[in-house]
Amino acid sequence: MPRVHNIKKSLTPHISCVTNESDNLLDFLPDRLRAKLLPFQKDGIIFALKRNGRCMVADEMGLGKTIQAIGITYFYKEEWPLLIVVPSSLRYPWTEEIEKWIPELSPEEINVIQNKTDVRRMSTSKVTVLGYGLLTADAKTLIDALNNQNFKVVIVDESHYMKSRNATRSRILLPIVQKARRAILLTGTPALGRPEELFMQIEALFPQKFGRWTDYAKRYCNAHIRYFGKRPQWDCRGASNLNELHQLLSDIMIRRLKTEVLTQLPPKVRQRIPFDLPSAAAKELNTSFEEWEKIMRTPNSGAMETVMGLITRMFKQTAIAKAGAVKDYIKMMLQNDSLKFLVFAHHLSMLQACTEAVIENKTRYIRIDGSVSSSERIHLVNQFQKDPDTRVAILSIQAAGQGLTFTAASHVVFAELYWDPGHIKQAEDRAHRIGQCSSVNIHYLIANGTLDTLMWGMLNRKAQVTGSTLNGRKEKIQAEEGDKEKWDFLQFAEAWTPNDSSEELRKEALFTHFEKEKQHDIRSFFVPQPKKRQLMTSCDESKRFREENTVVSSDPTKTAARDIIDYESDVEPETKRLKLAASEDHCSPSEETPSQSKQIRTPLVESVQEAKAQLTTPAFPVEGWQCSLCTYINNSELPYCEMCETPQGSAVMQIDSLNHIQDKNEKDDSQKDTSKKVQTISDCEKQALAQSEPGQLADSKEETPKIEKEDGLTSQPGNEQWKSSDTLPVYDTLMFCASRNTDRIHIYTKDGKQMSCNFIPLDIKLDLWEDLPASFQLKQYRSLILRFVREWSSLTAMKQRIIRKSGQLFCSPILALEEITKQQTKQNCTKRYITKEDVAVASMDKVKNVGGHVRLITKESRPRDPFTKKLLEDGACVPFLNPYTVQADLTVKPSTSKGYLQAVDNEGNPLCLRCQQPTCQTKQACKANSWDSRFCSLKCQEEFWIRSNNSYLRAKVFETEHGVCQLCNVNAQELFLRLRDAPKSQRKNLLYATWTSKLPLEQLNEMIRNPGEGHFWQVDHIKPVYGGGGQCSLDNLQTLCTVCHKERTARQAKERSQVRRQSLASKHGSDITRFLVKK
């Protein structure tokens, strides 16, 4: 192989970041980014720059490759646009890092590709973030756009995703990376187990540098002919000449280990825990081993497919056989209340067994497997990192073993092994990375007499190969063997059986009518029952329960929430919110929906109007409170008025809180005094008034220390020194823009000029100002930012999402929301969803008005009518129909069509199904698949699916509200997950003392038999469909738990019934109540 032998190794120049020369080389970086870099990270950036921006950064996991790549590409920002290719679950963390370290980029300049047709903003964005999952053979529109864009700078994160020469994503990415002028490949495991996995990455950076594939395979992969049965096969899975390969790689790859450059990081301690399995648990596995030995004794006795199928079956049987012992081990670890740890597994059966162990121990946990969406994974990671009550993370080795940070954990348990050391080390370093403050203990559970012992030996052999190739020395997974006597209890573990849905449930596992009659809602013990009391909603009861418990609690900042974990306790709350959520005011309007706010504002404002008259009333004893509606003095323990049954929390005000409140009717004459007088109102009243009259509060320019203190956003005394600064001009007003993809808020001047800084509102609430320059410690700026954070926090998550997606610049988020709402088209539709028939009618009407024709598009782009079709340039056949005759066909068979009827204008441009505007130019339409040209933009696509597809609608609402009821704040999704993952025999106990006890018997038993999300929470229309709220956007939707949804539906049904009766009565006579109305 002459090309390989003639390679001249370029010695890596010795670079020390202590010298002034290296510091001068990094002067181009933003000050904050340069100050954050560690010395070895500066070395990595300079290494790449000296190779003209084409290299591989292969530092060990957890050493900060992301920030190095950002620094490298920033040097070449004049050559952007920049393409960043990452695993799909890391799109948003990468976007967060880009916005954090390059604040000069505006939100509009960063484009996160959402689907295979989302290419409209690619040509106008400076940074494009793309997930590997979209690089498939059918993504023709996306592939064409990537090739046409000609990205000059490319980052490929976790570049070992390109290890296979035959994978579609490798073939798509290879020409894009080769064509780019600068290309940075990032991976902590360039080769997961074999040298063959390096070839595609090297070929992407330097084509033909190591020769052709056959030359490389023969030289470094020990390629040879091998027979599987009678079939010869070219085997490239070996390794040879590894020292030479290591020397050649050092010219294009920089790799540092944590033991070399991060000596202050606490150590990683591995421990191997072998144990014996009970004979009953390993019965099936022993049978498979006998079959395996029979095949191995007979040469050429089985085909490759048979052998691999047997190994896969043994792998799964090993998981089931050791699941009982793994459960006992997890329970043993949970006995230490101070431990937070990760559990990694591969098979769903093992993940299920681990989850059951945590549920049986009544511990809060998170679980990430392949079914969890990318956005939800980030939410779960934040929960584990920040919530001290979430002690266990149950993770899939493949789904959560790369790119995520779990430094809050001090222990890692491997319930199963995997086939290569790369995945194992990646999983280990989720906890052992920069930011870890304690040593990480890693436990490998090895079941003797199973596939584990064989896999452990295989992992060490592969580790020697990868260590020699990447690090220049032989390595193995160093793990001390644990004390056998200490783990003897594992061999006595009970055999575990999968939670099979087809298993027949015993009668004891289901609710019966007798038990249902005995059930009591736990909240009934805290609420006195008068003789005549109307039925109250679950929202009112739960909210009152939280408020009462908040008063009694020693920590007034914590919300007493309902707990679904300790379900056997008679006095436990029903759900436990995240710590972050608990830090907010317990009566914050951000948790209220528009409909709820509307119900609460009216009596509250009325009570303010009556306050003036009550000021002259003398103070009452402490044990009583006065109703503001009927003035009756009630016992302090009653949560509602004994006379008029008005709830104490909504329309009643304590006498001692009614100081200096003016009549609402005088507000118009003295608007300047309103903001000062509102300060004396209680928190709930102040926030409700802020929602009812946002304009006044937004226009108020006086921000007194008292309001700041009430919101928990006080200025530090030491900050008074920042009264003047020459580094930044002082503006009396700031503009803001919310990022579309992260929680960050970008700051602009009042003229709309970007100030190259951004922040996270939650950080400001926690008094963390490190993301902002020191100049923003000025008192004027602090006041403006604090005021923004207060207003922003008062909005619900759904309202914040509306502002983010708008991309607008604004001063006040409340006023911005009002402006966006005004601009939206007001529609009054009593139909729930858009149907294909609605689309067909709209398309035909468009064609009749402006000309053109209609066509039937399907996902397969197959012709539906052989008589009316047109052959496009790329050979795809799409039927073109006559708009005057197709309507009759649709009325005969309205739901048999698998596609949509789309209008095409006279120029041949297909029109958007949502807005009837051209989706693309004619030349592009010929190249694109007809199915990809349904919509003109991602916005129209989302709006269309939200209005026509229930599953898509639920998914989008879930992304924002995470399955938390917006009326009673119950985390219904968490209860669903616990019930789904629990053994069927224990599901009844889980449901027994929760908010679901109000549901009918059959519904409860269905939850036990076959739990689904729809049994626990629903997406409800705030403005009901019958009232004109159908086919709405997300701002008219909210999450409701099943109980609240049922009660709200019943209330709405009663209202509709009354309206119908009144309408019917008005046809035959006049309503007598009209004579009683005062004119």
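Keep in mind that glycine also has a Cβ here, set from the backbone N, Cα and C atoms.
For 46-208, the entry in Swiss-Prot reads domain 'Helicase ATP-binding'.
Annotation comment: Swiss-Prot describes Asp59, Glu60, Met61, Gly62, Leu63, Gly64, Lys65, Thr66 as ATP binding site. Cβ environment of Asp59 (ATP binding site): Gly44, Lys65, Gln68, Gly188, Ile254, Arg255, Arg256 lie under 8 Å away, each six or more residues apart in the same chain. In three-state terms derived from DSSP, Asp59 (ATP binding site) belongs to neither a helical nor a strand segment and is classed as coil.
What Swiss-Prot notes for the published mutagenesis of Lys163 to Asp is this: Loss of DNA-dependent ATPase activity. Annotation note: Lys163 (mutagenesis position) sits in a coil segment as assigned by DSSP. Around the Cβ of Lys163 (mutagenesis position), a 10 Å sphere holds 22 further Cβ atoms from the protein chains shown.
Positions annotated as domain 'Helicase C-terminal' by Swiss-Prot, on the basis of sequence analysis: 325-481.
Annotation of the mutagenesis experiment Gln519 to Ala in Swiss-Prot: Abolishes interaction with PCNA; when associated with A-522; 525-A-A-526 and A-1075. Abolishes interaction with PCNA; when associated with A-525.
Annotation of the mutagenesis experiment Ile522 to Ala in Swiss-Prot: Abolishes interaction with PCNA; when associated with A-519; 525-A-A-526 and A-1075.
Swiss-Prot gives this note for the published mutagenesis Phe525 to Ala: Abolishes interaction with PCNA; when associated with A-519.
Reduced to three states, the DSSP call for Trp625 (mutagenesis position) is strand. Of all the Cβ atoms in the protein chains shown, 21 others lie within 10 Å of the Cβ of Trp625 (mutagenesis position). A mutagenesis experiment is reported in Swiss-Prot for this position, Trp625 to Ala, and the note states: Abolishes interaction with 'Lys-63'-linked polyubiquitin.
In Swiss-Prot, the entry for mutagenesis Asn634 to Ala states: Abolishes interaction with 'Lys-63'-linked polyubiquitin. The structure shown retains the original residue. In the structure as shown, the Cβ atom of Asn634 (mutagenesis position) sits within 10 Å of 20 other Cβ atoms.
With a threshold of 8 Å between CB atoms, the same-chain residues lying at least 6 positions outside the domain 'HNH' (1011-1051) that come near it are 537-539, 593-595, 798-799, 801-802, 821, 824, 827-834, 943, 946-947, 953-954, 956-958, 960-961, 963-968, 970, 972-973, 975-976, 979-980, 987, 995-996, 998-999, 1003. Here Swiss-Prot flags 1011-1051 as domain 'HNH'.
Listed in Swiss-Prot as a mutagenesis experiment, His1021 to Ala is described as follows: Does not affect endonuclease. Abolishes endonuclease activity; when associated with R-65. Secondary structure at His1021 (mutagenesis position), as computed by DSSP, is strand. The Cβ of His1021 (mutagenesis position) lies under 8 Å from the Cβ of Gly1029, Gly1030, Cys1032, Asn1036, Leu1037, each on the same chain and at least six residues away in sequence.
As a published mutagenesis entry, Phe1075 to Ala appears in Swiss-Prot alongside the note: Abolishes interaction with PCNA; when associated with A-519; A-522 and 525-A-A-526.
Of all the binding-site residues listed here (Gly62, Gly64), it is Gly64 whose C-beta has the fewest other C-beta atoms within 10 angstroms. Residue density at Met61 (ATP binding site): 21 other Cβ atoms are found within 10 A of its Cβ, drawing on all protein chains shown. DSSP labels the residues of the domain 'HNH' (1011-1051) in these numbers: 19 helix, 11 strand, 11 coil. Counting Cβ atoms from all protein chains shown, Lys65 (ATP binding site) has 23 others lying within 10 Å of its own Cβ. Among the mutagenesis positions Lys163, Trp625, Asn634, none has a Cα sitting within 10 Å of the Cα of Thr66 (ATP binding site). Annotated pair Asn634 (mutagenesis position) and Gly62 (ATP binding site), C-alpha to C-alpha distance, rounded: 61 Å. Cβ environment of Leu63 (ATP binding site): Phe40, Gln41, Gly188, Arg256, Lys258, Val261, Leu262, Arg433, Ile434 lie under 8 Å away, each six or more residues apart in the same chain.
Around the Cβ of Glu60 (ATP binding site), a 10 Å sphere holds 22 further Cβ atoms from the protein chains shown. Sequence-ordered, the extra residues of this chain that approach the ATP site, with Cβ no more than 8 Å from the Cβ center of Asp59, Glu60, Met61, Gly62, Leu63, Gly64, Lys65, Thr66, are Gly188, Arg433, Ile434. Here the domain 'Helicase ATP-binding' (46-208) returns a mean pLDDT of 93 for the predicted model. Each residue contributes its Cα atom, and for Gly64 (ATP binding site) and Lys163 (mutagenesis position) these two points are 22 Å apart. According to DSSP, Gly64 (ATP binding site) is assigned to coil rather than to any helix or strand.
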